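The structure under discussion appears below in the form of C-alpha cells.
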Amino acid sequence: MTRGNQRDLAREKNQKKLADQKKRQGASGQDGNAGLSMDARMNRDADVMRIKQEKAAAKKEAEAAAAAANAKKVAKVDPLKM
C-alpha cells in the first residue's frame, strides 16, 4: 500500500510553517539584520536610500541635458498668430 503524495504534502506544510515563523520574528530576526541594532539598521537603510536618490537625480539631470541638446535653439514665431 502506498501513501501517494503524503511526503510532499508534509514537506509543503512544514515549509509554510517555517515561513510563517520567520515572518513573526520581526526585523531583528531577518538574515540581513542579524547582529545589528535598530539604529545601525536605520543608518544602513538611510545610506542605501541616499545612494538611490543620488542615482535617480543624476539620471534625471542626464535626461534633461539630453532633452535640452535635442531641443530647437531658435523658436520660430509667426507674428500673425500672436
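The count begins at 1 with the first shown residue.
The backbone N, Cα and C atoms fix where each Cβ goes, and this holds for glycine too.
The noted changes are left out; the structure has the residues it started with.
The Cβ of Met49 (mutagenesis position) lies under 8 Å from the Cβ of no residue that is in the same chain and 6 or more residues away along the sequence. Annotation note: Met49 (mutagenesis position) sits in a helical segment as assigned by DSSP. For the mutagenesis experiment Met49 to Ile, the note given by Swiss-Prot reads: In pk2185; suppresses protein aggregation; does not effect animal lifespan.
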